[in-house]
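As recorded in Swiss-Prot:
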MUTAGEN   D110 to A or E  Loss of activity
MUTAGEN   D112 to N  Loss of activity
MUTAGEN   D112 to E  Change in activity
MUTAGEN   D133 to A  No change in activity
MUTAGEN   G137 to A  No change in activity
MUTAGEN   S138 to A  No change in activity
MUTAGEN   R139 to A, E, K or M  Loss of activity
ACT_SITE  D201  active site
Amino acid sequence: MGRPTERRPAAATAAGVEVSVVLPAYNEARTIENTVRVTVETLESFLPADAFEVIVAEDGCDDETPEIADRLAAEDDRIRHYHSDDRLGRGGALERAFEAARGDTLVYFDTDLATDMRHLEELVERVRSGEYDAATGSRWMPDRVADRPRKRGVPSRAYNGLVRLFLRSDLRDHQCGFKAFSREAFEALRDDVEDNHWFWDTEMLVRAQRAGFRVAEFPVDWEPKGDTKVDLVRDILGMGSQILRTWWQLTVRPRITRRVTIVAGLLLTVLALALMTLYIDPSEVISVLGDADPALVAAAAVIYVVSWPLRGIRYREILRELGYREKAGFLTGAIFISQTGNLVFPARAGDAVRAYVVKARRNIPYPSGFASLAVERVFDLLTIAGLAGVVLVGLAATGGLDDIATVLATGVSGGSVDVSADDVRTAAYVATGVGVVAILGVLGIALSARADRNVVRAFVGRFSSDSYVELVAGVIEQFVSDLQAVAGNRAAFGRVGLTSLAIWTVDVVTAVVVLLALGVDIDPVVLVGVSFFAVSVGNLAKVLPLSPGGVGLYEIAFTVFMAALAPVTPAAALAAAVLDHAVKNAVTIVGGVGSMLSLNVSLTTAVEESAEVRDREHELADSK
């Protein structure tokens with residue numbers, strides 16, 4: 001990216017400058033000269049001639065705006081041209097220009113002069129006088145005159161309402177391009193403001209209020225210029241996501257301590273298990289568990305251990321395609337630690353731990369760590385969805401689909417168990433939806449890897465011409481390119497795919513041995529087939545990270561389909577699901593503790609530092 005540079009006469013000086021007015025400009029060749037001249041004339045009407053400067057913050061224009069700005073700067077020492085080769089975004093351009101500004105009162109307004117310039121003196125003096133630290137014009141206050149067409153007014157009211165609701169702002173209008181800040185307020189807030197685009201000034205105003213700065217809002221006369229329509233990328237993906245991001249940072253995250261996170265996760269787990277008692281008598285389950293064969297339970301644990309080196313090998317292959325070569329043993333330990341984190345913390349917070357471990361111990365960059373994890377998750381979903389699909393084909397060939405149709409229509413009942421048809425259908429729909437999305441996603445990525453044109457940027461560009469397109473498209477492209485490195489390479493796809501198949505086959509075999517440990521006596525072919533289906537659907541059902549380790553979510557899905565498709569009582573099916581999950585979680589915890597000791601990693605520290613890393617990565621992404 002080209003660095004912003006200033007184009008101005010060498011003779012210009014900073015002496016006496018009190019007010020700096022920034023005009024953010026992108027392809028404004030038709031209007032910029034008139035805007036600059038009107039601005040200078042208006043400032044001269046209430047300020048000494050040498051007390052102000054006007055900065056044209058030209059943001060990667062591809063028309064004649066740079067040449068016009070250069071000429072204006074050459075004609076008047078009070079006019080400066082601040083140039084960027086690439087698009088910084090409106091917020092980025094403003095921030096860079098304010099950094100270079102000489103005045104202690106920093107002002108900006110839109111170059112279309114939609115706000116009546118007779119209000120400029122009031123805007124400047126509100127801050128210059130020291131009465132306020134920030135000031136903004138408002139099109140929604142009483143006594144204002146704003147000819148806002150419905151297509152602008154409705155979205156604007158909705159946006160400002162959301163900002164007031166979620167971010168607890170006292171202002172009525174955050175979007176009016178007519179604002180001023182004191183140098184002190186700008187310097188205090190600039191490092192906290194993360195957005196570089198259209199949300200920048202909203203975030204400045206919100207954070208200014210939170211920090212205790214005095215913010216003035218006054219009515220202005222405003223007349224729209226040009227034709228503006230709703231921009232999907234800017235208004236929804238951009239502005240909407242930034243409201244949620246700021247709300248999370250200011251309101252939610254300060255309340256989420258490590259203790260609160262653990263307690264919330266445990267409560268979710270207990271709640272999920274408690275809800276299952278509405279369908280199944282716990283005493284019946286405990287009775288079945290008490291009859292389990294200890295030797296076979298131990299055998300199930302040993303079998304499950306085999307899947308972990310396979311996970312390390314798969315992760316090695318993924319990282320190799322991204323350009324990093326590591327030993328499978330170390331990577332197995334990193335996976336153990338991250339999966340242990342997922343058992344302790346909700347919302348799959350343990351996933352971020354792996355990126356921390358490989359960065360701290362092998363210096364693999366955080367973006368690559370997160371990308372490799374995403375690749376692994378996609379292949380997991382693809383594999384278990386494929387396994388479930390294969391079993392469905394087998395059921396169709398043998399007439400077993402009738403059993404699924406029956407359970408979808410009537411639910412599952414027997415003994416003390418009574419699961420409604422609606423609940424069964426919900427589980428089936430969620431699992432099917434996740435599976436279909438995984439398969440279509442991988443197919444799309446594999447096909448796009450062979451395409452010459454930039455599909456992502458072309459697709460996003462259909463919805464917006466705003467600078468947010470660069471940010472959104474860049475994030476998506478980085479993620480997709482890492483997936484393409486594996487999915488688009490036949491050899492890599494085959495290696496990672498076969499390893500994933502082996503991992504989940506071991507997972508299913510573990511469940512089969514657990515069922516045998518509980519004395520389940522059914523045809524081996526049926527046992528294996530139904531186990532593949534129940535385990536696959538159970539894991540698809542726990543994709544949503546609502547409880548640590550998916551406890552409760554996996555059990556109920558496994559129970560429903562095992563009881564529906566095999567001659568197994570619902571109580572025995574639930575007991576198998578609970579024991580199967582317990583065995584796997586026990587192996588994970590033992591391996592995780594051992595790996596933490598061998599790699600000298602604190603789990604809680606890793607979770608906290610990885611969360612901080614994710615925040616820094618978002619900041620870096622916004623600054624690019």
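Including glycine, each Cβ sits where the backbone N, Cα and C put it.
Overlay of Swiss-Prot annotations on the structure.
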residue : record               : Cβ within 10 Å
D110    : mutagenesis position : 18
D112    : mutagenesis position : 14
D133    : mutagenesis position : 23
G137    : mutagenesis position : 28
S138    : mutagenesis position : 23
R139    : mutagenesis position : 25
D201    : active site          : 23
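For the pair formed by G137 (mutagenesis position) and D110 (mutagenesis position), distance between Cα atoms is given as 12 Å, rounded to the nearest Å.
When the alpha carbons of the residue listed as 'active site' and D112 (mutagenesis position) are compared, the span between them is 17 angstrom. For D133 (mutagenesis position) paired with R139 (mutagenesis position), the C-alpha to C-alpha distance reads 20 Å. In this structure, the CA atom of D110 (mutagenesis position) is 14 Å away from the CA atom of S138 (mutagenesis position). The two recorded residues D112 (mutagenesis position) and S138 (mutagenesis position) have their Cα atoms spaced 16 Å from each other. According to DSSP, D112 (mutagenesis position) is assigned to coil rather than to any helix or strand. Secondary structure at R139 (mutagenesis position), taken from DSSP and collapsed to helix, strand or coil, is coil.
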